[in-house]
Amino acid sequence: MTQLVPLAELPSGKKIYSVRGQRFEVDRQYDLVKVVGFGACGTVCSAVVNGSGERVAIKRLSRVFGDLREGKRILREMEIMTSLKHNNLIRLHHFMRPQSKETFEDIYLVMDLYDTDLNRIIRSRQKLTDEHLQYFMIQAFRGLHYLHSAKVMHRDLKPSNLLVNADCALAICDFGLARDDQVMSSSDLTQYVVTRWYRPPEVLGMGSNQYTSAVDVWSLGLIFAELMVGRALLPGTDYIGQLVMIVNLLGSPSIDDMEFLSSEAKAFILSQPHRPALSFRDLFPMATEEATDLLSKLLVFHPARRLTAKQVMEHPYFSKYRDAAEEADAPDPFVWNHSHIETKEQLREDLWRVVEAHSQLNE
(Lines of atoms letter the chains of each structure in order from A and count residues from 1; the text may use other names and numbers.)
(Lines give C-alpha, C1' and ligand atoms only; values in the text may rest on other atoms or scores of the structure.)
Protein backbone atom coordinates (compact mmCIF):
# COMPACT_ATOMS: atom_id res chain seq x y z
CA MET A 1 0.00 0.00 0.00
CA THR A 2 1.29 3.46 -0.93
CA GLN A 3 1.61 5.61 2.17
CA LEU A 4 1.23 9.35 2.40
CA VAL A 5 4.61 11.05 2.18
CA PRO A 6 5.59 13.73 4.73
CA LEU A 7 6.47 17.11 3.26
CA ALA A 8 8.86 18.01 6.06
CA GLU A 9 10.01 17.17 9.56
CA LEU A 10 10.26 20.02 12.06
CA PRO A 11 13.08 20.40 14.60
CA SER A 12 10.49 19.58 17.25
CA GLY A 13 10.10 16.14 15.71
CA LYS A 14 6.66 16.77 14.23
CA LYS A 15 6.05 15.50 10.69
CA ILE A 16 4.10 17.68 8.26
CA TYR A 17 1.75 16.08 5.72
CA SER A 18 -0.67 17.58 3.23
CA VAL A 19 -4.00 15.77 3.59
CA ARG A 20 -6.84 16.87 1.31
CA GLY A 21 -5.05 20.19 0.89
CA GLN A 22 -4.71 20.81 4.61
CA ARG A 23 -1.73 20.68 6.95
CA PHE A 24 -1.65 17.51 9.06
CA GLU A 25 1.00 17.67 11.80
CA VAL A 26 1.81 14.46 13.72
CA ASP A 27 4.41 13.24 16.17
CA ARG A 28 7.51 11.65 14.62
CA GLN A 29 6.62 8.07 15.65
CA TYR A 30 3.62 8.01 13.30
CA ASP A 31 3.61 7.37 9.54
CA LEU A 32 0.32 8.36 7.94
CA VAL A 33 -1.09 5.78 5.53
CA LYS A 34 -4.33 7.11 4.03
CA VAL A 35 -7.47 9.13 4.67
CA VAL A 36 -10.20 6.93 6.15
CA GLY A 37 -12.81 9.59 6.94
CA PHE A 38 -13.51 13.29 6.64
CA GLY A 39 -16.24 15.80 7.27
CA ALA A 40 -16.97 19.34 8.37
CA CYS A 41 -15.61 18.65 11.85
CA GLY A 42 -12.35 16.91 11.02
CA THR A 43 -10.28 14.43 9.03
CA VAL A 44 -9.27 10.91 10.08
CA CYS A 45 -6.17 9.13 8.74
CA SER A 46 -4.89 5.65 9.39
CA ALA A 47 -1.31 5.53 10.62
CA VAL A 48 1.39 3.08 11.64
CA VAL A 49 3.51 3.42 14.77
CA ASN A 50 7.21 3.21 13.95
CA GLY A 51 8.89 0.23 15.55
CA SER A 52 5.81 -1.61 16.82
CA GLY A 53 3.86 -1.57 13.56
CA GLU A 54 0.65 -0.88 15.50
CA ARG A 55 -2.14 0.55 13.35
CA VAL A 56 -4.05 3.52 14.74
CA ALA A 57 -6.45 6.21 13.60
CA ILE A 58 -5.49 9.88 13.96
CA LYS A 59 -8.30 12.44 13.92
CA ARG A 60 -7.54 16.10 13.29
CA LEU A 61 -10.03 18.59 14.69
CA SER A 62 -9.25 21.82 12.87
CA ARG A 63 -9.67 25.48 13.80
CA VAL A 64 -11.12 24.66 17.19
CA PHE A 65 -11.30 28.34 18.15
CA GLY A 66 -13.08 29.51 15.00
CA ASP A 67 -16.48 29.39 16.71
CA LEU A 68 -17.07 29.30 20.46
CA ARG A 69 -20.06 26.96 20.29
CA GLU A 70 -18.20 24.58 18.00
CA GLY A 71 -15.16 24.68 20.28
CA LYS A 72 -17.27 23.76 23.31
CA ARG A 73 -18.77 20.90 21.31
CA ILE A 74 -15.26 19.63 20.56
CA LEU A 75 -14.29 19.95 24.22
CA ARG A 76 -17.34 17.92 25.21
CA GLU A 77 -16.42 15.18 22.73
CA MET A 78 -12.89 15.07 24.14
CA GLU A 79 -14.12 14.89 27.74
CA ILE A 80 -16.56 12.08 26.93
CA MET A 81 -13.81 10.07 25.25
CA THR A 82 -11.45 10.48 28.21
CA SER A 83 -14.17 9.67 30.76
CA LEU A 84 -16.08 6.72 29.29
CA LYS A 85 -14.30 3.41 28.69
CA HIS A 86 -16.16 0.45 27.19
CA ASN A 87 -15.31 -2.20 24.60
CA ASN A 88 -18.12 -0.97 22.35
CA LEU A 89 -17.09 2.69 22.46
CA ILE A 90 -14.10 3.75 20.39
CA ARG A 91 -10.96 3.88 22.53
CA LEU A 92 -8.90 7.05 22.78
CA HIS A 93 -5.17 6.38 23.17
CA HIS A 94 -4.14 9.98 23.80
CA PHE A 95 -4.06 13.50 22.41
CA MET A 96 -0.96 14.79 20.67
CA ARG A 97 0.52 17.62 22.69
CA PRO A 98 0.71 20.91 20.74
CA GLN A 99 3.94 22.87 20.89
CA SER A 100 2.39 25.95 22.49
CA LYS A 101 -0.75 26.72 24.47
CA GLU A 102 -0.84 30.23 23.05
CA THR A 103 -0.72 29.31 19.36
CA PHE A 104 -2.35 25.90 18.84
CA GLU A 105 -5.43 25.85 16.59
CA ASP A 106 -5.88 22.12 15.87
CA ILE A 107 -6.24 19.05 18.08
CA TYR A 108 -5.09 15.54 17.16
CA LEU A 109 -6.66 12.43 18.71
CA VAL A 110 -4.97 9.02 18.47
CA MET A 111 -7.58 6.25 18.57
CA ASP A 112 -8.17 2.61 17.75
CA LEU A 113 -8.34 1.92 14.00
CA TYR A 114 -11.22 -0.16 12.65
CA ASP A 115 -11.39 -1.90 9.28
CA THR A 116 -14.75 -0.54 8.14
CA ASP A 117 -18.14 0.70 9.31
CA LEU A 118 -21.74 -0.42 8.95
CA ASN A 119 -22.42 2.12 6.20
CA ARG A 120 -19.73 0.58 4.00
CA ILE A 121 -20.91 -2.93 4.84
CA ILE A 122 -24.49 -2.05 3.88
CA ARG A 123 -23.43 -0.36 0.63
CA SER A 124 -21.25 -3.35 -0.29
CA ARG A 125 -24.44 -5.46 -0.40
CA GLN A 126 -22.59 -8.37 1.15
CA LYS A 127 -24.86 -11.07 2.52
CA LEU A 128 -25.38 -10.78 6.27
CA THR A 129 -26.79 -13.63 8.31
CA ASP A 130 -29.16 -13.19 11.23
CA GLU A 131 -26.22 -14.03 13.51
CA HIS A 132 -24.31 -11.08 12.04
CA LEU A 133 -27.26 -8.83 12.83
CA GLN A 134 -27.57 -10.18 16.37
CA TYR A 135 -23.87 -9.68 17.05
CA PHE A 136 -23.65 -6.21 15.53
CA MET A 137 -26.76 -4.93 17.29
CA ILE A 138 -26.07 -6.39 20.75
CA GLN A 139 -22.69 -4.66 20.68
CA ALA A 140 -24.27 -1.38 19.58
CA PHE A 141 -26.80 -1.57 22.40
CA ARG A 142 -24.13 -2.50 24.94
CA GLY A 143 -22.20 0.62 24.04
CA LEU A 144 -25.38 2.69 23.98
CA HIS A 145 -26.48 1.39 27.40
CA TYR A 146 -23.09 2.33 28.83
CA LEU A 147 -23.44 5.84 27.41
CA HIS A 148 -26.99 6.22 28.70
CA SER A 149 -26.05 4.88 32.14
CA ALA A 150 -23.42 7.64 32.26
CA LYS A 151 -26.24 10.11 31.53
CA VAL A 152 -25.02 10.82 27.99
CA MET A 153 -27.03 10.58 24.81
CA HIS A 154 -25.22 10.29 21.48
CA ARG A 155 -27.76 12.08 19.21
CA ASP A 156 -26.02 11.25 15.93
CA LEU A 157 -26.16 7.48 15.53
CA LYS A 158 -25.99 6.36 11.91
CA PRO A 159 -24.29 3.44 10.13
CA SER A 160 -21.05 5.36 9.51
CA ASN A 161 -20.70 5.98 13.27
CA LEU A 162 -20.66 2.26 14.03
CA LEU A 163 -17.14 1.01 13.32
CA VAL A 164 -16.45 -2.67 12.63
CA ASN A 165 -13.36 -4.87 12.51
CA ALA A 166 -12.79 -8.04 10.48
CA ASP A 167 -13.76 -10.13 13.54
CA CYS A 168 -17.10 -8.23 13.66
CA ALA A 169 -16.13 -6.31 16.81
CA LEU A 170 -18.13 -3.06 16.82
CA ALA A 171 -17.60 0.32 18.46
CA ILE A 172 -19.65 3.51 18.54
CA CYS A 173 -17.68 6.60 17.51
CA ASP A 174 -18.09 10.34 16.94
CA PHE A 175 -19.40 11.88 20.15
CA GLY A 176 -19.36 15.39 18.73
CA LEU A 177 -23.11 15.85 19.20
CA ALA A 178 -23.38 13.95 22.49
CA ARG A 179 -25.04 15.75 25.38
CA ASP A 180 -25.99 15.18 29.00
CA ASP A 181 -28.99 12.85 29.19
CA GLN A 182 -31.83 15.17 30.08
CA VAL A 183 -34.88 16.63 28.41
CA MET A 184 -33.45 19.06 25.84
CA SER A 185 -35.16 22.16 24.48
CA SER A 186 -35.70 22.40 20.74
CA SER A 187 -33.08 25.17 20.51
CA ASP A 188 -30.43 22.73 21.76
CA LEU A 189 -30.82 20.72 18.55
CA THR A 190 -31.27 23.60 16.12
CA GLN A 191 -27.69 23.55 14.84
CA TYR A 192 -26.69 19.93 15.47
CA VAL A 193 -29.15 17.12 14.95
CA VAL A 194 -29.22 13.48 14.03
CA THR A 195 -28.76 12.91 10.31
CA ARG A 196 -32.28 13.25 8.91
CA TRP A 197 -32.90 9.63 7.96
CA TYR A 198 -32.29 8.52 11.54
CA ARG A 199 -34.26 11.26 13.30
CA PRO A 200 -37.21 10.18 15.45
CA PRO A 201 -40.61 11.91 15.46
CA GLU A 202 -39.74 14.05 18.49
CA VAL A 203 -36.78 15.62 16.67
CA LEU A 204 -38.94 16.21 13.60
CA GLY A 205 -41.73 17.60 15.77
CA MET A 206 -40.97 21.23 15.00
CA GLY A 207 -40.99 22.66 18.51
CA SER A 208 -41.05 19.52 20.64
CA ASN A 209 -39.07 19.77 23.86
CA GLN A 210 -39.05 16.07 24.69
CA TYR A 211 -35.57 15.06 23.54
CA THR A 212 -34.29 12.19 25.67
CA SER A 213 -32.03 9.17 25.25
CA ALA A 214 -34.91 7.52 23.36
CA VAL A 215 -33.67 9.36 20.25
CA ASP A 216 -30.70 6.97 20.16
CA VAL A 217 -32.90 3.88 20.46
CA TRP A 218 -34.92 5.02 17.44
CA SER A 219 -31.74 5.58 15.43
CA LEU A 220 -30.40 2.10 16.21
CA GLY A 221 -33.79 0.65 15.32
CA LEU A 222 -33.54 2.17 11.84
CA ILE A 223 -29.96 0.92 11.49
CA PHE A 224 -31.18 -2.56 12.46
CA ALA A 225 -33.84 -2.37 9.73
CA GLU A 226 -31.27 -1.11 7.24
CA LEU A 227 -29.05 -4.12 7.94
CA MET A 228 -32.04 -6.37 7.23
CA VAL A 229 -32.92 -4.90 3.84
CA GLY A 230 -29.59 -3.46 2.68
CA ARG A 231 -30.85 0.10 2.23
CA ALA A 232 -32.12 3.04 4.25
CA LEU A 233 -35.65 2.37 5.47
CA LEU A 234 -36.79 6.01 5.66
CA PRO A 235 -34.75 8.13 3.20
CA GLY A 236 -36.69 11.37 3.58
CA THR A 237 -35.66 14.42 1.58
CA ASP A 238 -36.81 17.05 4.09
CA TYR A 239 -38.44 17.37 7.52
CA ILE A 240 -42.00 17.00 6.25
CA GLY A 241 -41.13 14.12 3.96
CA GLN A 242 -39.38 12.34 6.81
CA LEU A 243 -42.38 12.71 9.11
CA VAL A 244 -44.70 11.45 6.36
CA MET A 245 -42.52 8.37 5.82
CA ILE A 246 -42.62 7.61 9.56
CA VAL A 247 -46.42 7.88 9.63
CA ASN A 248 -46.71 5.75 6.49
CA LEU A 249 -44.64 3.06 8.23
CA LEU A 250 -46.09 3.12 11.74
CA GLY A 251 -49.60 4.29 10.92
CA SER A 252 -51.31 7.48 11.98
CA PRO A 253 -50.51 8.18 15.64
CA SER A 254 -53.21 8.65 18.25
CA ILE A 255 -53.75 12.01 19.94
CA ASP A 256 -51.97 10.64 23.02
CA ASP A 257 -49.01 9.55 20.90
CA MET A 258 -48.67 13.10 19.57
CA GLU A 259 -48.64 14.80 22.97
CA PHE A 260 -44.95 15.74 22.61
CA LEU A 261 -45.31 17.33 19.16
CA SER A 262 -45.73 21.02 18.43
CA SER A 263 -49.20 22.24 17.50
CA GLU A 264 -48.00 22.73 13.91
CA ALA A 265 -46.76 19.14 13.65
CA LYS A 266 -49.99 17.78 15.14
CA ALA A 267 -52.09 19.85 12.75
CA PHE A 268 -50.07 18.63 9.78
CA ILE A 269 -50.44 14.95 10.74
CA LEU A 270 -54.17 15.35 11.42
CA SER A 271 -54.60 16.96 7.99
CA GLN A 272 -53.27 13.83 6.29
CA PRO A 273 -55.39 10.79 5.38
CA HIS A 274 -55.50 8.16 8.11
CA ARG A 275 -52.86 5.48 7.56
CA PRO A 276 -52.83 1.94 8.96
CA ALA A 277 -49.54 0.57 10.31
CA LEU A 278 -47.57 -1.64 7.94
CA SER A 279 -46.80 -5.19 9.02
CA PHE A 280 -43.12 -5.67 9.90
CA ARG A 281 -43.51 -9.38 9.13
CA ASP A 282 -44.55 -8.43 5.58
CA LEU A 283 -41.88 -5.73 5.24
CA PHE A 284 -39.09 -8.01 6.45
CA PRO A 285 -40.08 -11.53 5.34
CA MET A 286 -36.48 -12.71 5.61
CA ALA A 287 -36.25 -11.75 9.29
CA THR A 288 -37.08 -13.98 12.24
CA GLU A 289 -40.16 -13.33 14.37
CA GLU A 290 -37.91 -12.33 17.26
CA ALA A 291 -36.13 -9.79 15.04
CA THR A 292 -39.34 -8.13 13.86
CA ASP A 293 -40.77 -8.20 17.39
CA LEU A 294 -37.70 -6.35 18.62
CA LEU A 295 -37.88 -3.86 15.75
CA SER A 296 -41.54 -3.14 16.56
CA LYS A 297 -40.46 -2.13 20.08
CA LEU A 298 -37.69 0.17 18.85
CA LEU A 299 -39.58 2.02 16.12
CA VAL A 300 -42.34 3.37 18.34
CA PHE A 301 -43.77 6.82 17.67
CA HIS A 302 -43.92 7.96 21.30
CA PRO A 303 -40.38 8.10 22.77
CA ALA A 304 -41.48 7.08 26.27
CA ARG A 305 -42.91 3.82 24.90
CA ARG A 306 -39.72 2.62 23.21
CA LEU A 307 -37.56 0.06 24.94
CA THR A 308 -34.53 1.39 26.77
CA ALA A 309 -31.09 0.16 25.71
CA LYS A 310 -31.02 -2.05 28.82
CA GLN A 311 -34.41 -3.56 27.99
CA VAL A 312 -33.27 -4.19 24.42
CA MET A 313 -30.35 -6.31 25.61
CA GLU A 314 -32.81 -8.44 27.61
CA HIS A 315 -34.90 -9.20 24.51
CA PRO A 316 -34.93 -12.91 23.47
CA TYR A 317 -33.43 -11.96 20.10
CA PHE A 318 -30.06 -11.53 21.83
CA SER A 319 -30.15 -14.59 24.10
CA LYS A 320 -27.15 -16.16 22.36
CA TYR A 321 -24.89 -13.17 22.97
CA ARG A 322 -25.78 -12.04 26.48
CA ASP A 323 -22.72 -11.07 28.54
CA ALA A 324 -23.33 -9.50 31.94
CA ALA A 325 -19.81 -8.05 32.15
CA GLU A 326 -20.29 -6.15 28.88
CA GLU A 327 -23.75 -4.94 29.88
CA ALA A 328 -22.71 -3.21 33.10
CA ASP A 329 -23.54 0.38 33.91
CA ALA A 330 -20.92 3.11 33.81
CA PRO A 331 -19.45 3.53 37.31
CA ASP A 332 -20.22 7.25 37.40
CA PRO A 333 -22.29 9.75 35.42
CA PHE A 334 -20.45 11.97 32.99
CA VAL A 335 -19.93 15.43 34.47
CA TRP A 336 -19.50 18.55 32.33
CA ASN A 337 -17.30 20.99 34.21
CA HIS A 338 -17.00 23.69 31.57
CA SER A 339 -20.28 25.60 31.79
CA HIS A 340 -18.30 28.69 32.78
CA ILE A 341 -16.77 29.07 29.30
CA GLU A 342 -17.93 32.31 27.71
CA THR A 343 -14.81 33.41 25.81
CA LYS A 344 -12.32 31.84 23.43
CA GLU A 345 -9.58 32.52 25.97
CA GLN A 346 -11.39 30.38 28.56
CA LEU A 347 -11.94 27.71 25.92
CA ARG A 348 -8.23 27.68 25.05
CA GLU A 349 -7.31 27.27 28.72
CA ASP A 350 -9.70 24.36 29.27
CA LEU A 351 -8.82 22.59 26.01
CA TRP A 352 -5.14 22.83 26.89
CA ARG A 353 -5.74 21.30 30.32
CA VAL A 354 -7.59 18.32 28.84
CA VAL A 355 -4.96 17.75 26.14
CA GLU A 356 -2.11 17.97 28.64
CA ALA A 357 -3.79 15.60 31.09
CA HIS A 358 -4.25 12.97 28.38
CA SER A 359 -1.19 13.47 26.18
CA GLN A 360 1.20 10.60 25.47
CA LEU A 361 3.70 12.04 27.95
CA ASN A 362 1.20 11.41 30.75
CA GLU A 363 0.10 7.91 29.74
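Glycine is treated like the rest: Cβ placed from N, Cα and C.
None of the listed substitutions appears in this model.
Per Swiss-Prot, the feature domain 'Protein kinase' maps to 30-318; the stated evidence is sequence analysis.
If you take the C-beta of Phe38 (ATP binding site) and look for same-chain residues 6 or more apart in sequence within under 8 angstroms, you find Arg20, Val44. Residues or ranges marked as ATP binding site by Swiss-Prot: Val36, Gly37, Phe38, Gly39, Ala40, Cys41, Gly42, Thr43, Val44, Lys59.
Among the mutagenesis experiments that Swiss-Prot reports, Lys59 to Met is described with the note: Loss of catalytic activity. Non-local neighbourhood of Lys59 (mutagenesis position): Gly42, Thr43, Val44, Tyr108, Leu109, Met111, each in the same chain, at least six residues away, with C-beta under 8 Å from its C-beta.
The active site, proton acceptor annotation in Swiss-Prot covers Asp156. Of all the Cβ atoms in the protein chains shown, 20 others lie within 10 Å of the Cβ of Asp156 (active site, proton acceptor).
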To see if you understand the setup: which same-chain residues, six or more apart in sequence, place their Cβ under 8 Å from that of Val36 (ATP binding site)?
Val44, Cys45, Ser46, Ala57, Leu113
